[in-house]
Structures are given as C-alpha cells and as structure tokens.
Amino acid sequence: MELDLLSAIIILVATYIVSLLINQWRKSKSQQNLPPSPPKLPVIGHLHFLWGGLPQHVFRSIAQKYGPVAHVQLGEVYSVVLSSAEAAKQAMKVLDPNFADRFDGIGSRTMWYDKDDIIFSPYNDHWRQMRRICVTELLSPKNVRSFGYIRQEEIERLIRLLGSSGGAPVDVTEEVSKMSCVVVCRAAFGSVLKDQGSLAELVKESLALASGFELADLYPSSWLLNLLSLNKYRLQRMRRRLDHILDGFLEEHREKKSGEFGGEDIVDVLFRMQKGSDIKIPITSNCIKGFIFDTFSAGAETSSTTISWALSELMRNPAKMAKVQAEVREALKGKTVVDLSEVQELKYLRSVLKETLRLHPPFPLIPRQSREECEVNGYTIPAKTRIFINVWAIGRDPQYWEDPDTFRPERFDEVSRDFMGNDFEFIPFGAGRRICPGLHFGLANVEIPLAQLLYHFDWKLPQGMTDADLDMTETPGLSGPKKKNVCLVPTLYKSP
C-alpha cells in the first residue's frame, strides 16, 4: 500500500510538472506571435511614454519604430495599437464582430449611464436594438433633412450676431458651439433647454475624461487607486448635475403633446418605442438619457470642433480660403434658404471638409476590445485586449498621403476617397458595425453652417496676429478639440 501511495504521489507530481511545462511552452509559443513593443518598466509598463505627449502622437512614434501593430502595456492593461489602413481593415471589416466591443472606463461608465447608450455600449442585443432605432427612426437621412429648418433658423441667428460685431474679434468657436447645441436641443427635445449651457459644458468635460487613460482604469485591480481617484468623484458630481438637467426635462416632455414641428422629436420617438411591441430589450430612462448624451457628444461638440479646425486651416491658407469662398458664393448667390443637397454638390467645400477631417478627426483614437483571441497582420491578439485604432496617424501616413501634414484639399480631387467606412486610409467616423450612427446628422451640422459662414463673411485675424500665430495645438481627451478657441474678425460680404 505504501508503494502504491508513493507511486500515486510520483504520478501526481510528474503530471503537475508536465502540465506546467506544456503550459509554459504554449505561453512561450503564443508570446512569440505577440505584437512587438518598446522596452517597458516594471509596474507602469509603457505609461512613461505618455507623459507630456498626446496618446495619438506617442502611438504614432511607437508605430514608426515597431510597426503598425504594436503592443503597449498601460499599467496592468494589455493594449494593442493599430496604425495602418491594413490593420484597421482587419479589425473593422475582416474581424469586425470580434472587435465590436468597447472597453470599460470610469468616464464612460459614469457619464453614459453604465454604458446603457450606443457609443460605449458593449456589443450585445441592447446595442443592436438601439442602433437599429437610431438608424431607421431617429437619425435617418430623411429625419436629418426634416431638421433643416431648425439649422437654417439657428444659422441665421448666428449670422446676425456675427454681423453686429462692429469689426471686433469674435470667439467663433464659442458661438458655433452654442449654435450647434441649440440645433441638437431643438431636434432632440423640440425646444431649447434652459440649462443647455451647463449640458454643453458637461459634454466637454466628459469627453476629456472618457479617453481610458485614467489611472484607476489602467490599474483595475487596485481598490486604493479607485478609492483615491479624484476624477471619479468629479465625474460622480457631474453625473448628478446631468441627472438633474435631464430628469427634469424628460418629466416635462412626457406631458407635452408634440414636438415643435408638429410631429415627433427624437425624445418623442424614444418614448413611443418604449411602448412598442417589437422592443425585445426594455428601453429604460437611463437608456434615453444615455442616447441624449450621445447626441450632444457626437452631434454638437464634434461638429463645432470640426468647423473650428476648418476655419483655422483656411485662415492659414488664404489661397484655399479664396477658392472655397468663390465656389460657395457662386453657387448660393441670391438664395435665402440653403438646402443640404445643394451644399453637398459643392465639390471644393466637400474637399475642404474631408481634408479637415483627415488632419483633425473627431475621435483621433477609436477604442475597441477583442472578444476572443485572433490574429491581425500575423500577430496574436489575446481575448479582452484593449485596442486603439490610431485614426489620426493613419490620416497622416505618407504611405497613403503625399505631404501628409500639409492642408491640401485638392488631393481629394486627385484620389477618390470618402469617409463612409469603405476607404480605410480615411476613417474619421470609424467603419464596420460601429461606424458613427449619427454620421449624416453630424455632417449636416458641419457642412451647412460652414458654407454659410464662408458665404456671408470675409474673415480676418485680430489686429497684430499673423497666420503663423494661430494656435493649432490639440488637447487631450476622447475627441480632439483645439487647445485655444478660434477668435476672428468677421466682415459682412456684400454680393455684387
């Protein structure tokens, strides 16, 4: 019996050792296929690379040395950065279902209602249902056109405001941002919120804090960092303010009979869909509030940011400014109402917009997460890997773009590339299943105001400033706004 017991122990120990060796061999084999990465430090990994630099800039530098599929260790979090059109295509088309998830973060979890929205929602039945409602009921091209008179009225108000400046500099970024917020408010709620300024400020702060680079997000196992996170408490205070604004409005909205245009606004549609028989996943109040916050984030904040970047680039390139103004003024001459379809026919204006989006995409880094282990460009991507698709770097890659850092709208006359998710060298709105569902709404909120601003005003820099003085610095955060607002002197254009 003693011999049998000894044999059993030996067999168990041998089995354990063999199992360890096999697992180590498998791990070693798997690691041989992992993406390359720079040398990392204990505990922090590659976080020191991000000190003092914007993530999209740092990640491009890493890609230039280690390739378009590179591993970065962000604290405890294993991450991979994709920095080429080919790698982006693998993640957003070939393997799209596997990369359709979003990773978790304090910012998105707190301000977007436990990710019960569309932008940050996991890839699940709730997301599929909400996206279908968004595309077919809320922000379809037909509905976007129906909001046209709202845009026109608010643009006219903006033009009157700018025209009364009397030759003084105007904070164009601030005024365009206010206009964009009013357009979204009226389209979503059928009226202007009395607290819309506070809501717009909450959107800006939330986008700055939702990038996924908060220390508590990078060390998820550390209860101490989570406890001591000042941004977590800041976000919780912001969430309470947001609830106060939206809860009060939704309660009032339930009692009114119709939207301002005699039919349904976006919130009316969501209320109706709540009661629909074909709704499989309940649409909660948090879901509605999350969608409203999505609409402000992607429909107002990014639209005003894109217009600011476009005007800044045109001010630095007077010949381009003259060319696009000549096109707009010839096409819109004598018209009091500007239709979206007319603006979309202005080829050089569309090229200016594309070039602006190439250099300054609304979301420089598109966040994803792998659902299962897979392979991209020959490298193994483990399950639950945090993915960053560096849209900013792809848009400035000399492999796809000649003189990539130069603002040259004419390049889109030479090469046909669009931003609808089919040309992976140019994906400012993403691609695949998670391409921006409000793309048409956002574009309309950029193209028409930009055309009107270029038509009605000649623009000058404030006295003493030159083109070289324009600050083109980006700020950190999920979106990529300018560090400094655009302040210009508008002069009303008088048609000959």
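From the backbone N, Cα and C atoms, a Cβ is placed for every residue, glycine too.
In the three-state DSSP scheme, LEU357 (mutagenesis position) is classed as helix. For LEU357 (mutagenesis position), the same-chain residues 6+ apart in sequence whose C-beta sits under 8 angstroms from its C-beta are THR306, GLY395, PHE419, PHE426, PRO428. Quoted from Swiss-Prot, the note attached to the mutagenesis of LEU357 to Met states: No effect on regiospecificity.
According to Swiss-Prot, the mutagenesis experiment LEU359 to Met carries the following note: No effect on regiospecificity. Taking the Cβ of LEU359 (mutagenesis position) as centre and 10 Å as the limit, one finds 22 other Cβ atoms among all the protein chains shown.
PHE363 (mutagenesis position) has a Cβ environment of 25 other Cβ atoms inside 10 Å. The annotation that Swiss-Prot gives for the mutagenesis experiment PHE363 to Ile reads: Conversion to the regiospecificity and catalytic efficiency of the peppermint limonene-3-hydroxylase.
As a published mutagenesis entry, GLN369 to Ser appears in Swiss-Prot alongside the note: No effect on regiospecificity. Residues within less than 8 Å, Cβ to Cβ, of GLN369 (mutagenesis position) and separated from it by at least 6 positions along the same chain comprise PHE99, ASP101, ARG102, PHE103, LYS384, THR385, ARG386, ILE387.
The heme binding site feature in Swiss-Prot is assigned to CYS436. According to DSSP, CYS436 (heme binding site) is assigned to coil rather than to any helix or strand.
Within its own chain, CYS436 (heme binding site) has ALA298, PHE429, GLY430, GLY442 as residues 6 or more apart in sequence whose C-beta sits under 8 angstroms from its own. DSSP assigns PHE363 (mutagenesis position) to coil in the three-state reduction, outside any helix or strand.
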